[in-house]
Amino acid sequence: MSNPFAHLAEPLDPVQPGKKFFNLNKLEDSRYGRLPFSIRVLLEAAIRNCDEFLVKKQDIENILHWNVTQHKNIEVPFKPARVILQDFTGVPAVVDFAAMRDAVKKLGGDPEKINPVCPADLVIDHSIQVDFNRRADSLQKNQDLEFERNRERFEFLKWGSQAFHNMRIIPPGSGIIHQVNLEYLARVVFDQDGYYYPDSLVGTDSHTTMIDGLGILGWGVGGIEAEAVMLGQPISMVLPQVIGYRLMGKPHPLVTSTDIVLTITKHLRQVGVVGKFVEFFGPGVAQLSIADRATIANMCPEYGATAAFFPVDEVSITYLVQTGRDEEKLKYIKKYLQAVGMFRDFNDPSQDPDFTQVVELDLKTVVPCCSGPKRPQDKVAVSDMKKDFESCLGAKQGFKGFQVAPEHHNDHKTFIYDNTEFTLAHGSVVIAAITSCTNTSNPSVMLGAGLLAKKAVDAGLNVMPYIKTSLSPGSGVVTYYLQESGVMPYLSQLGFDVVGYGCMTCIGNSGPLPEPVVEAITQGDLVAVGVLSGNRNFEGRVHPNTRANYLASPPLVIAYAIAGTIRIDFEKEPLGVNAKGQQVFLKDIWPTRDEIQAVERQYVIPGMFKEVYQKIETVNESWNALATPSDKLFFWNSKSTYIKSPPFFENLTLDLQPPKSIVDAYVLLNLGDSVTTDHISPAGNIARNSPAARYLTNRGLTPREFNSYGSRRGNDAVMARGTFANIRLLNRFLNKQAPQTIHLPSGEILDVFDAAERYQQAGLPLIVLAGKEYGAGSSRDWAAKGPFLLGIKAVLAESYERIHRSNLVGMGVIPLEYLPGENADALGLTGQERYTIIIPENLKPQMKVQVKLDTGKTFQAVMRFDTDVELTYFLNGGILNYMIRKMAK
């Protein structure tokens with residue numbers, strides 16, 4: 001079918017008649033000029049891809065009519081221009097692609113039809129761990145270990161980059177996916193197949209939203225959805241409401257972009273923006289650099305929105321020049337965006353579009369702050385940190401409480417480290433990490449940290465040797481300007497040597513703490529602290545031994561490392577004493593904004609970006625040396641413990657089976673609120689007494705070789721055993737934190753996997769009960785694949801985080817939702833009952849279904865298949881089955 005909007009296409013420049021764009025102004029529809037800029041991107045993609053099958057004329061009308069349709073839960077398709085993947089989520093995607101080729105061949109189709117149809121960039125950044133720190137060779141040693149542990153995965157990925165068209169792999173040691181995307185991969189405007197169109201993307205990482213700071217619409221999706229986009233399917237999404245976030249004023253000179261984003265995160269969590277876009281506007285936006293905007297956009301998942309969009313303006317174009325982008329491309333980017341009404345002047349209120357709701361922040365009201373101890377939205381002003389931590393100590397166990405009895409608040413434990421005696425207490429800092437693309441992409445906070453380090457060293461201050469300090473920049477550019485500006489030696493002197501280019505501590509790859517420190521924490525039952533410049537601090541994520549974790553700007557990470565404790569009031573208490581015996585306060589070493597900007601102007605230059613990124617695909621010698629086969633079908637090695645052909649397609653036939661009711665299911669787990677994808681499918685270390693450890697031990701591996709769950713996502717046997725294996729999982733059956741459950745028929749307490757296996761052997765279906773925000777956190781496809789492999793047919797929850805719900809759908813697991821005002825407690829459910837879920841043949845999106853218990857009780861729940869497309873996926877047993885059937889025909 002030809003595109004019914006073909007008449008809108010015209011050359012952007014008469015000199016180049018072969019290069020066209022869809023001129024949305026030719027719609028002559030007054031509604032277009034009132035649309036939020038983010039919605040204009042959705043509209044352009046729909047018009048350009050309209051084929052009356054995947055994208056229909058009615059979809060375009062629905063988007064144009066956004067003012068009304070935003071309130072009606074209407075689904076629209078979106079075909080992003082490209083996909084980005086990181087290696088933890090990318091390995092299972094390439095495994096699925098390889099297995100799909102096998103399945104298509106088995107069903108008589110052409111396996112080479114399975115290929116990405118849009119550009120897919122995979123950045124290897126999740127594998128490196130902080131094994132070595134505080135030594136000059138930390139970087140080399142950590143990279144060597146990364147290769148030793150991950151050689152097999154890396155060989156597989158290198159095979160994928162050669163076997164599949166349109167797939168580029170950025171080797172390990174290059175940087176963090178979102179920073180590499182911002183500084184290098186981002187196009188802003190595509191020039192492809194004779195058309196100009198806005199750059200847009202989805203990524204298999206929830207912080208993909210960082211790119212929204214540059215005016216490129218993008219967000220995180222599950223690996224399963226990303227694979228569908230790579231195969232040419234549009235994403236099906238509810239047309240979102242758009243919250244206009246007006247920024248006014250100018251930030252105080254001592255305030256960092258981190259303080260601004262933590263303030264916005266708390267504010268938007270209170271406003272309630274889950275499932276909505278946030279679009280920034282107002283004169284305050286013009287005060288923010290692209291790095292500042294990217295920091296704010298990066299933490300979008302923490303405030304719960306789908307996207308956090310800053311339309312392109314002059315500052316964006318300046319950033320493209322600063323980062324050494326191609327001058328030829330810069331010529332058409334601005335011209336195209338102006339031609340389609342997508343170029344913004346934040347000082348011109350006449351350009352402000354309509355929004356669902358407007359909220360605002362005066363930047364001058366922002367104060368220096370941190371967030372914690374267990375959630376990114378729990379902002380605490382730095383001036384209140386001591387008081388707040390001390391109130392958390394005694395408060396009831398929860399997001400702001402550790403339930404330490406008052407008589408134990410001043411407990412401490414001495415220990416020997418490096419032949420010297422030290423003391424740990426509640427609030428002692430044991431991890432201080434400058435980490436994560438959230439902040440290392442921002443030269444002002446990184447140079448701020450460097451200048452603070454210089455002043456601290458000059459004042460004779462230091463960091464206790466037992467504190468695990470690290471610096472893991474998101475790209476080589478950071479190290480370049482830290483060295484050129486002369487601050488790197490001072491960072492090293494305080495223990496902040498570069499330990500690797502990757503996510504590291506931010507995703508829990510913080511590596512081991514010194515044994516004496518762990519013993520002191522455990523024996524003293526102390527609430528030890530991690531301070532990091534990351535974006536998430538959920539319990540158990542950063543390190544198992546840091547029960548409190550605070551997000552802070554890079555300069556504050558160093559300040560708390562020097563203090564050695566979170567229990568300090570920087571205004572009244574000194575950081576230490578200098579050689580002359582004088583007290584040194586934080587205000588004495590804090591650099592001014594003018595100092596930072598002067599250094600930034602001098603040392604952050606386009607040549608740096610060009611030099612680093614020119615050689616990005618060839619700079620890693622170990623990667624270059626990897627030998628891989630050139631076959632188009634992958635040869636699965638049965639001895640491999642990293643890469644295994646998944647069982648998802650084993651019994652797949654071309655014919656569809658009608659949907660079946662779930663009869664007499666047992667409850668595997670009875671969970672509460674805010675169960676994250678980290679709880680469901682942890683990414684961190686594999687505990688020695690876990691089912692996954694037993695499996696790997698039986699395959700001849702020693703604990704040293706276990707690596708992490710995240711690195712083993714290409715092996716379903718490990719990942720199924722790692723499902724619900726988080727030591728912080730709180731199962732209401734047990735009333736304690738443990739990766740265990742009660743096997744109801746026998747009453748035995750078992751590891752979750754062992755219980756599920758027993759149910760499966762008896763042919764008994766399973767469900768999970770949960771509370772609000774089920775599946776919050778990372779866009780982890782194994783949090784849906786794992787439960788599927790455990791035999792879980794449905795989850796019954798009060799509400800779902802967006803990405804996780806769509807991942808469950810993509811695996812054919814039913815996301816059921818209680819009716820408003822109902823939950824397990826209100827309905828008197830204990831989880832000991834058996835559940836029958838009646839599934840009718842004539843399914844419709846968001847249909848209410850009957851749930852019957854063996855106690856005789858019945859109630860209704862909503863099946864959260866939100867669109868016809870999602871229903872189609874479910875009826876096929878998941879999105880990949882649907883694609884295989886389509887390709888095999």
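Note that Cβ sites are derived from N, Cα and C of the backbone, with glycine treated the same way.
So, quick note: what you're seeing has the original residues, none of the substitutions.
According to DSSP, Gln86 (substrate binding site) sits within a strand segment. The substrate binding site feature in Swiss-Prot is assigned to Gln86, Asp205, Ser206, His207, Arg536, Arg541, Arg699, Ser779, Arg780.
With a 10 A radius on its CB, Cys506 (mutagenesis position) counts 29 other CB atoms from all the protein chains. The annotation [4Fe-4S] cluster binding site is assigned in Swiss-Prot to Cys437, Cys503, Cys506 on the grounds of similarity to another entry.
In this structure, Cys300 (mutagenesis position) is part of a helix by DSSP. Here the residue is the original one, while Swiss-Prot reports the published mutagenesis Cys300 to Ser with the comment No effect on aconitase activity or on RNA binding.
Under the DSSP three-state reduction, Cys437 (mutagenesis position) is assigned to helix. Take the CB of Cys437 (mutagenesis position) and look out to 10 A: across all protein chains shown you find 32 other CB atoms. Among the mutagenesis entries in Swiss-Prot is Cys437 to Ser, noted as: Loss of aconitase activity. Leads to constitutive RNA binding, irrespective of iron levels.
While the structure shown retains the original residue, Swiss-Prot records the mutagenesis experiment Cys503 to Ser with this note: Loss of aconitase activity. Leads to constitutive RNA binding, irrespective of iron levels. DSSP classifies Cys503 (mutagenesis position) as coil under the three-state reduction. Sequence-distant neighbours of Cys503 (mutagenesis position): residues of the same chain at least 6 apart with a C-beta under 8 Å from its C-beta are Gln86, Asp125, His126, Ile176, Thr435, Ser436, Cys437, Ser472, Asn509.
Here the residue is the original one, but Swiss-Prot notes a mutagenesis experiment at this spot, Cys506 to Ser: Loss of aconitase activity. Leads to constitutive RNA binding, irrespective of iron levels.
While the structure shown retains the original residue, Swiss-Prot records the mutagenesis experiment Arg536 to Gln with this note: Strongly reduced RNA binding. The number of other Cβ atoms within 10 Å of the Cβ belonging to Arg536 (mutagenesis position), over all protein chains shown, comes to 26.
Less than 8 angstroms from the CB of Arg541 (mutagenesis position) sit Ile507, Gly508, Asn549, Asp678, Gly684, each of them six or more residues away in the same chain. In the three-state DSSP scheme, Arg541 (mutagenesis position) falls into the coil class. Here the residue is the original one, but Swiss-Prot notes a mutagenesis experiment at this spot, Arg541 to Gln: Strongly reduced RNA binding.
Swiss-Prot lists Arg699 to Lys among its mutagenesis entries, and the accompanying note reads: No effect on RNA binding. Secondary structure at Arg699 (mutagenesis position), taken from DSSP and collapsed to helix, strand or coil, is coil. Cβ neighbours of Arg699 (mutagenesis position) (same chain, under 8 Å, six or more residues apart in sequence): Thr641.
In Swiss-Prot, a mutagenesis experiment is listed as Ser778 to Ala, annotated with the note No effect on iron-regulated RNA binding. Loss of aconitase activity. Around Ser778 (mutagenesis position), a 10 Å sphere centred on its CB holds 29 further CB atoms from the protein chains shown.
Arg780 (mutagenesis position) counts 31 other C-beta atoms within 10 Å of its own C-beta, drawing on all protein chains shown. Swiss-Prot lists Arg780 to Gln among its mutagenesis entries, and the accompanying note reads: Nearly abolishes RNA binding.
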With the [4Fe-4S] cluster site defined by Cys437, Cys503, Cys506, which remaining residues of that chain have Cβ atoms positioned within 8 Å of the Cβ centroid?
Asp125, Ile176, His178, His207, Thr435, Ser436, Thr438, Thr440, Ser472, Gly474, Gly502, Met504, Ile507, Gly534, Asn535
According to DSSP, collapsed to three classes, what secondary structure does Ser206 (substrate binding site) have?
helix
Spatially closest candidate among Cys300, Arg536, Ser778, Arg780, the listed mutagenesis positions, to Cys506 (mutagenesis position) (Cα to Cα):
Arg536
Whole-number answer please: how many Å between the C-alpha atoms of Arg536 (mutagenesis position) and Ser778 (mutagenesis position)?
10
Whole-number Å distance between the CA of Ser778 (mutagenesis position) and the CA of Ser206 (substrate binding site)?
5
Do any residues at least six apart in sequence from Cys300 (mutagenesis position), in the same chain, have a Cβ closer than 8 Å to its Cβ, and if so which, in order?
His207, Thr209, Asp212, Trp219, Val278, Thr306, Ala307, Ala308
Ser206 (substrate binding site) and Arg780 (mutagenesis position), distance between Cα atoms, whole Å:
9
